[in-house]
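Over in Swiss-Prot, the protein carries these features:
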{"type": "ACT_SITE", "residues": "HIS346", "note": "active site, proton donor/acceptor"}
{"type": "BINDING", "residues": "ASN162, ASN185, THR294, THR295, GLY296, TRP316, TYR329, HIS330", "note": "CMP-N-acetyl-beta-neuraminate binding site"}
{"type": "MUTAGEN", "residues": "ASN60 to Ser", "note": "Does not affect autopolysialylation"}
{"type": "MUTAGEN", "residues": "ASN72 to Ser", "note": "Does not affect autopolysialylation"}
{"type": "MUTAGEN", "residues": "ASN89 to Gln", "note": "Loss of autopolysialylation; when associated with Q-219 and Q-234. Loss of polysialylation activity; when associated with Q-89 and Q-219"}
{"type": "MUTAGEN", "residues": "ASN134 to Ser", "note": "Does not affect autopolysialylation"}
{"type": "MUTAGEN", "residues": "ASN219 to Gln", "note": "Loss of autopolysialylation; when associted with Q-89 and S-234. Loss of polysialylation activity; when associated with Q-89 and Q-219"}
{"type": "MUTAGEN", "residues": "ASN219 to Ser", "note": "Decreases autopolysialylation. Does not affect localization at Golgi apparatus. Increases cell surface autopolysialylated protein at cell surface. Loss of autopolysialylation; when associated with S-89 and S-234. Does not affect NCAM1 polysialylation activity"}
{"type": "MUTAGEN", "residues": "ASN234 to Gln", "note": "Loss of autopolysialylation; when associted with Q-89 and Q-219. Loss of polysialylation activity; when associated with Q-89 and Q-219"}
Amino acid sequence: MQLQFRSWMLAALTLLVVFLIFADISEIEEEIGNSGGRGTIRSAVNSLHSKSNRAEVVINGSSSPAVVDRSNESIKHNIQPASSKWRHNQTLSLRIRKQILKFLDAEKDISVLKGTLKPGDIIHYIFDRDSTMNVSQNLYELLPRTSPLKNKHFGTCAIVGNSGVLLNSGCGQEIDAHSFVIRCNLAPVQEYARDVGLKTDLVTMNPSVIQRAFEDLVNATWREKLLQRLHSLNGSILWIPAFMARGGKERVEWVNELILKHHVNVRTAYPSLRLLHAVRGYWLTNKVHIKRPTTGLLMYTLATRFCKQIYLYGFWPFPLDQNQNPVKYHYYDSLKYGYTSQASPHTMPLEFKALKSLHEQGALKLTVGQCDGAT
């Protein structure tokens, strides 16, 4: 009788956990829907659930959700100058790596591999799960056979965000000195080299970049501009989230076609279907209540797998710097701040608060001003 009672209790608890998980997923799907998406792919959710062991909280000490006052946040997020003492906390970094491995393995999840798909296979979009795409021949040709980061380990990694706080930072030389440099969304580097550096080992490319930065390739001039940018990568990893939303399908195919037609020397990677929700699951477990992780946070989470020390540059989601000077949203364009909108899928100030906490504990180095030696 006692055994039967325990069995019923276990079954009830299991149902409760499943209900709470799907309630959370429904909430994020509704939020994403407000910004143009529809939801998450079931297979990705199921895969995440199979690995989501609870991790030890090391980011937010409070058990309650972090609340961010957006009135004048840059004042509250002052970080010591680059020249001040910062020491890497190797113990904490290793603990975070082990925690993240309970949710995902960056070596595997960084890209779908050729052996797992074939031309014509049907894939449900992560944010438009009622919509599907067929794996094209071009996409299949560009899928890697093995992970581009298989057995890779680096002493120091730089992750370069795109905030205007990089302007006049003089961080280019310091960034280029790192073992592995990650950049976001094909951001231009040549004309900003003094502040952002030139070295690129991995660069992300959201499909929306083709619309925003290359005018949807409306003519030969814009196609040539994109082609030049791709050629400049010269063997780097080009990380394209191809399976997120239906709206990116044509743009991904355009880029794939250009790469193949012009024999561009890049190593393409297309993140796994479960990656985004696995990353979000890790941060939620650590009480960082993000809606959808930004590219920068995704890259940091992945980098913990293969980087001993991680240095962040250009992560600053506020319109004023620490001295109350105006800061451009991106260092290279005139895009406006949009994270305060209810429709925005991102919670950048909340992410920054978590990263700042990790900086203060020595798990990562966050540079938001001038670099050492900058003049």
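From the backbone N, Cα and C atoms, a Cβ is placed for every residue, glycine too.
Unsubstituted: the structure retains its original residues.
Local packing around the Cβ, expressed as the count of other Cβ atoms within 10 angstroms, is greatest for TRP316 among the binding-site residues TRP316, TYR329. In three-state terms derived from DSSP, ASN185 (CMP-N-acetyl-beta-neuraminate binding site) belongs to neither a helical nor a strand segment and is classed as coil. Every protein chain shown contributes to the tally, and the Cβ of THR295 (CMP-N-acetyl-beta-neuraminate binding site) ends up with 20 other Cβ atoms within 10 Å.
Overall, the recorded CMP-N-acetyl-beta-neuraminate-binding residues ASN162, ASN185, THR294, THR295, GLY296, TRP316, TYR329, HIS330 cover a maximum inter-Cα distance of 16 Å. Within 10 Å of the C-beta of ASN89 (mutagenesis position) we count 17 further C-beta atoms, all protein chains included. Between the alpha carbons (Cα) of ASN234 (mutagenesis position) and ASN185 (CMP-N-acetyl-beta-neuraminate binding site) lies a span of roughly 16 Å. The most densely surrounded of the recorded positions ASN162, ASN234, judged by C-beta neighbours within 10 angstroms, is ASN162.
Closest in space to ASN89 (mutagenesis position), of the recorded positions given as ASN219, THR294, TYR329, is THR294, taking the CA atom of each residue.
Just so you know, the Cβ of ASN219 (mutagenesis position) picks up 9 other Cβ atoms within 10 Å once every protein chain is counted. Long-range neighbours of ASN185 (CMP-N-acetyl-beta-neuraminate binding site) (same chain, six or more residues apart, CB within less than 8 Å of its CB): ASN162, VAL203, THR204, MET205, ASN206, VAL209, THR295.
Counting only residues at least six positions away in the same chain, the Cβ atoms of ILE159, GLY161, CYS184, LEU312, PHE315, GLU351 sit under 8 Å from the Cβ of GLY296 (CMP-N-acetyl-beta-neuraminate binding site). The separation of ASN134 (mutagenesis position) from ASN219 (mutagenesis position), Cα to Cα, is 26 Å.
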